[in-house]
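Chemist: Here it is, the structure, as structure tokens.
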Amino acid sequence: MPVTINNFNYNDPIDNNNIIMMEPPFARGTGRYYKAFKITDRIWIIPERYTFGYKPEDFNKSSGIFNRDVCEYYDPDYLNTNDKKNIFLQTMIKLFNRIKSKPLGEKLLEMIINGIPYLGDRRVPLEEFNTNIASVTVNKLISNPGEVERKKGIFANLIIFGPGPVLNENETIDIGIQNHFASREGFGGIMQMKFCPEYVSVFNNVQENKGASIFNRRGYFSDPALILMHELIHVLHGLYGIKVDDLPIVPNEKKFFMQSTDAIQAEELYTFGGQDPSIITPSTDKSIYDKVLQNFRGIVDRLNKVLVCISDPNININIYKNKFKDKYKFVEDSEGKYSIDVESFDKLYKSLMFGFTETNIAENYKIKTRASYFSDSLPPVKIKNLLDNEIYTIEEGFNISDKDMEKEYRGQNKAINKQAYEEISKEHLAVYKIQMCKSVKAPGICIDVDNEDLFFIADKNSFSDDLSKNERIEYNTQSNYIENDFPINELILDTDLISKIELPSENTESLTDFNVDVPVYEKQPAIKKIFTDENTIFQYLYSQTFPLDIRDISLTSSFDDALLFSNKVYSFFSMDYIKTANKVVEAGLFAGWVKQIVNDFVIEANKSNTMDKIADISLIVPYIGLALNVGNETAKGNFENAFEIAGASILLEFIPELLIPVVGAFLLESYIDNKNKIIKTIDNALTKRNEKWSDMYGLIVAQWLSTVNTQFYTIKEGMYKALNYQAQALEEIIKYRYNIYSEKEKSNINIDFNDINSKLNEGINQAIDNINNFINGCSVSYLMKKMIPLAVEKLLDFDNTLKKNLLNYIDENKLYLIGSAEYEKSKVNKYLKTIMPFDLSIYTNDTILIEMFNKYNSEILNNIILNLRYKDNNLIDLSGYGAKVEVYDGVELNDKNQFKLTSSANSKIRVTQNQNIIFNSVFLDFSVSFWIRIPKYKNDGIQNYIHNEYTIINCMKNNSGWKISIRGNRIIWTLIDINGKTKSVFFEYNIREDISEYINRWFFVTITNNLNNAKIYINGKLESNTDIKDIREVIANGEIIFKLDGDIDRTQFIWMKYFSIFNTELSQSNIEERYKIQSYSEYLKDFWGNPLMYNKEYYMFNAGNKNSYIKLKKDSPVGEILTRSKYNQNSKYINYRDLYIGEKFIIRRKSNSQSINDDIVRKEDYIYLDFFNLNQEWRVYTYKYFKKEEEKLFLAPISDSDEFYNTIQIKEYDEQPTYSCQLLFKKDEESTDEIGLIGIHRFYESGIVFEEYKDYFCISKWYLKEVKRKPYNLKLGCNWQFIPKDEGWTE
């Protein structure tokens, strides 16, 4: 139902309905009432400071602070007048309207409004509702003229206060009673929030947006609407009783350079979303899921038993039962009994936990947010006036398009939108610091380091060791995997999540049971003093700064001198640079000196060395050791040599203690004389084995992200600061030198200080790209070399034990496995002979780390210099070289990385490669690969098709370069040297085959070049080779144009995907590997190579009998096999079989099919196979009791007859790239009995005149045995492909 946001002024009179005097839960019957405003149903705002659990002196800044991991701002005068309270109220109304302005936000509000707490908690008997509970009811004071004041109870879902003592600390507070929380136990309870919209956090953007403008790594201030929505997600979790506040990530504080901070709850990681939930292991994910499911079952049990509301006899039991059924998405049978529908629960759970997240909302609202919950927070800023639409609007927030603020989130950028905020007074700012004091060399020198800047390293006790537990495996053991994703579009469009039942009355009897736990807040000391002789990253950063009151500074290469003397700044750049920077020049030489030193700065900052695969890192930034003293003193002097010896470990301040448990054993349940259950137990053990591998990998990734990658992140932050400090010192030196000249001398100096700043920032941006690549590569290298092998070692031990136990289990039960024991042993041996490969993208969605992992994991990708991929309705370069990609309007894109080029003038893609790539004479050693789909020729245009050539990709400069073109059934690769000499190599496919492997079908093209040869590989196999020894230098353009250019038909088009260029000649094995990787997918494909879809019409194609098709036999419920007609005009070119012939089948999803978020058919899905006949949907069945090896399939209208089976499992045909699949009939999804495979068989028929045999659409037990005997026999008649009608094939 539509959400209505109410409007108020603070001075509006109390009406006892929308404006009331409320006694909040923590007032505990003291008679402290607050003026409260109902901003929308069940949500109240109290424009007062949140004081519960605090002392009055807590509201003043002192030597102590509350949370040790943030900057805290105090102002005891905030909200101390009615005018200030009115501004707060109006601002909150505006923020709620901003939330409501988009469907996603309105749905969030709808679910909060309708997520009313259960009328009771764990103390209430099962058969009762009870409203006299502090987590359900609050009191309001009703006061009318001439009447005695009286209390009345009301139901509320959320009460929002102003802030507590700290203005920039926003928090959602749930209500505990005797140390139990309804918000965590399925019931849900009233939620409270302390919130301040004006003072917002600031974060930076060091890691993101390669190649973006120089402003893009400045500080960004948060959008208060997003801050509020973050808290509202906590509220939503609390109202549904799924708040996860008992699974902390605990910081390790063993060293003085580690953050001292409160534990981070899993609730925060789920609420933030993005990459952060990756820190929660898969087994923990599952335990949380199971706990919520168990709690919801408890609610079901209560609803089925509740008979009365003892605290309020006016409560209509049935109305509330119906409301709670709707809230929890329970189902009700004909007898009125409630139960949980697992699919509905699964959808609700995932929408709450993985759909509503800060990162999803930020993307939907186009708001800039932090990269991670762990991102550093900078001191907050005060937004000047959120009510001013020139500063902040309901539709766009700060990023107002009319003010050109929407690009790159300019409206949130501190450097750009300065009119939106003001810096806060340092007088009221408290920051928790570590004071590091030197006891030698520079005695008495202490530096203050903000706690936020220290290393966050999680303690190993933060992670569950559930993997070490033994597990019983039975025939019905369920999967533990929880897919932690919920597409945002599905969340917006899913009407099932919207309540269709009106809210019950909010009025009830007054609350008299004030049993509630009020949190008590204790202060912490603000500064911790440490004496140390270690020189850490923090001392080195401090040595690169200078006091603001000192202007005459100089650079030094001595770290100790920089600590001792405040006018000296440590520099890690070369001595030549330091000497030039410190050089004093005459006024006439000043401009030239400035130009030189600024250029030198850019050169120094961008120094990097390409290493020959040392420690799996191809790029190293050599000055990191000198800049931050990472590693140790010996590494500092020769960082590259030390790195070569020790690898990425040298960068870590703290080598983490890893939790890598011994994997617990499987206990296999025995079943007497039950073959099906025994086989199902074996299958479940093998499936659970994969889950153990996945869970172990997930545990390792969780520890890596929170113990290793956090250290590398701090190093990146440190290098960003170091480069900025170097730039600030240089700018100060330049300004000081300039200012000592006379006015006359200055007038003759032509210099632009803004230009200096711009060039320095540009140099820093370029350097940060190198640093990010280097540090990210080190982090992934540490994961792959130091962590994953330890996990694999434990997993292989587990596999060996499992294999032994399974083989013994088969031997013990061979009496019941007659005819199957050897096959089951073979299956176990095959399954356990290979390790499960590690894929980082399964465990985190951090695209930067995944990209680095992919580069690490493939020798090929380390040489890739252009890699076009789809993202957000555009093509981007994922090679890391940042090519500029312009996609014109006439190009069609889709999210399968495919793009379509037509003959239209604006159907074009322009790729401008990074100028850092040296691309001259590249033909001496380079490769190009891509997938292509070329449509079928037109029958009446065959001559043009054969003879006309058109270019599809062009990379030419001054008539030299390379191009790819098509002429008929030829793909042609052409090289042209600087003298105009041309060499070509081509691949030609046959168009006279009955069924072509290439026409309109995706195939993989790889072209390689070296000094001697140019080669073309198709689908991984070498097809053509040409000598190019006599060709000279080729100068290729840095610009690549994708466009159909030449003598072409106006309807001509092609499809392409996965275009890549490599700066090496790929080997045969490289190409085969790449073909196999890019061919693989989790879903099945149709005849053309596109995803196989549910609810789409297909003609069925038998790969073993290509010229056959299926037709419903007249007056008979069977499918006869007929021969495809042949098209041939006595042409030497045209010869093909019709594909669009026979019945058009439709794959329908069976209820428990895996793929529930889209219409793609995945491997092992359970399906129905249907088709339309006489405008009625028919289905493919098999008789339950057929006795022969083969039986004709029964084709009939859909029915519930128990004579037939209709459950089909659609399986991948082959491990190798293929578009074929097999259709396996089973009794049902739980059964291990394989009834037979769908295929073609010749049946004997007795005719009137003579006997004959005829082929029919059948189910076959023979195919089952043959597939096991020869699993990859291409000619088997049980291998099927599905042909949809396509614009690229006309008949």
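Here the Cβ of each residue, glycine as well, is placed from N, Cα and C on the backbone.
Annotated active site per Swiss-Prot: Glu231, in sequence order. According to Swiss-Prot, the Zn(2+) binding site annotation covers His230, His234, Glu268, on the basis of experimental evidence. Residues annotated as ganglioside GT1b (d18:1(4E)) binding site in Swiss-Prot: Asn1025, Glu1189, Glu1190. What Swiss-Prot records for Ile1240, His1241 is D-galactose binding site, and it gives experimental evidence as the kind of evidence. According to Swiss-Prot, the mutagenesis experiment Tyr1183 to Arg carries this note: Significantly decreased binding of heavy chain to host SYT1 and SYT2 independent of gangliosides. Here the residue is the original one, but Swiss-Prot notes a mutagenesis experiment at this spot, Glu1190 to Leu: Greatly decreased toxicity, heavy chain has decreased binding to synaptosomes, binds less GT1b. Here the residue is the original one, while Swiss-Prot reports the published mutagenesis Glu1191 to Leu with the comment Increased binding of heavy chain to host SYT1, no effect on binding to SYT2 independent of gangliosides. Mutagenesis annotation in Swiss-Prot: Lys1192 to Met or Tyr, described as Decreased binding of heavy chain to host SYT1 and SYT2 independent of gangliosides; the structure shown retains the original residue. The annotation that Swiss-Prot gives for the mutagenesis experiment Phe1194 to Ala reads: Greatly decreased binding of heavy chain to host SYT2, whole toxin about 40-fold less toxic. His1241 to Trp appears in Swiss-Prot as a mutagenesis experiment; the accompanying note says: Greatly decreased toxicity, heavy chain has decreased binding to synaptosomes and dramatic decrease in GT1b binding.
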Chemist: Just how many other Cβ atoms lie inside 10 Å of the Cβ on Phe1194 (mutagenesis position)?
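Modeler: Excluding its own Cβ, Phe1194 (mutagenesis position) sees 21 Cβ atoms within 10 Å.
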Chemist: Which of these recorded positions is closest to Asn1025 (ganglioside GT1b (d18:1(4E)) binding site) if you go by CA atoms: Tyr1183, Glu1190, Ile1240?
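Modeler: Comparing Cα positions, the candidate nearest Asn1025 (ganglioside GT1b (d18:1(4E)) binding site) turns out to be Ile1240.
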Chemist: Looking at the recorded positions Tyr1183, Glu1189, Glu1190, Glu1191, Phe1194, Ile1240, which ones sit with their CA no more than 10 Å from the CA of Glu268 (Zn(2+) binding site)?
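Modeler: Neighbours among recorded positions: none.
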Chemist: May I ask for the distance between Glu1190 (mutagenesis position) and Ile1240 (D-galactose binding site), taken between their Cα atoms and rounded to an integer number of Å?
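Modeler: Cα of Glu1190 (mutagenesis position) to Cα of Ile1240 (D-galactose binding site) measures 9 Å after rounding.
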Chemist: Quick one: pull the CA-CA distance for Phe1194 (mutagenesis position) versus His234 (Zn(2+) binding site), whole Å only.
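Modeler: Spelling it out, the Cα of Phe1194 (mutagenesis position) and the Cα of His234 (Zn(2+) binding site) are 54 Å apart.
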Chemist: At the Cα level, what's the spacing in Å between Tyr1183 (mutagenesis position) and His234 (Zn(2+) binding site), rounded?
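Modeler: On Cα coordinates alone, these residues lie 54 Å apart.
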Chemist: Sorry to bug you, but what's the C-alpha spacing from Glu1191 (mutagenesis position) to Ile1240 (D-galactose binding site), rounded to the closest Å?
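Modeler: About 10 Å separates the two Cα atoms.
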Chemist: How big is the gap, in Å, between the Cα of Glu1189 (ganglioside GT1b (d18:1(4E)) binding site) and that of His1241 (mutagenesis position), rounded to a whole number?
Modeler: 10
Chemist: Near His1241 (mutagenesis position), meaning Cα within 10 Å, which of His230, Glu231, His234, Lys1192 (recorded positions)?
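Modeler: If one measures from the Cα of His1241 (mutagenesis position), the recorded positions that come within 10 Å are Lys1192.
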Chemist: Looking only at C-alpha atoms, tell me how far His234 (Zn(2+) binding site) is from Lys1192 (mutagenesis position), rounded to the nearest Å.
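Modeler: Approximately 58 Å lies between the Cα of His234 (Zn(2+) binding site) and that of Lys1192 (mutagenesis position).
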Chemist: Take the C-alpha atoms of Glu1191 (mutagenesis position) and His230 (Zn(2+) binding site) and report the distance between them in angstrom, rounded.
Modeler: 60
Chemist: Might you list, by sequence position, any residue in that chain lying six or more from Lys1192 (mutagenesis position) with a Cβ less than 8 Å away from its Cβ?
Modeler: Val1118, Gly1119, Phe1243, Tyr1256, Phe1257, Cys1258
Chemist: Give me the long-range Cβ neighbours of His230 (Zn(2+) binding site): same chain, 6+ apart, Cβ under 8 Å, in sequence order.
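Modeler: Residues satisfying the criterion: Asn170, Thr271, Phe272, Glu358.
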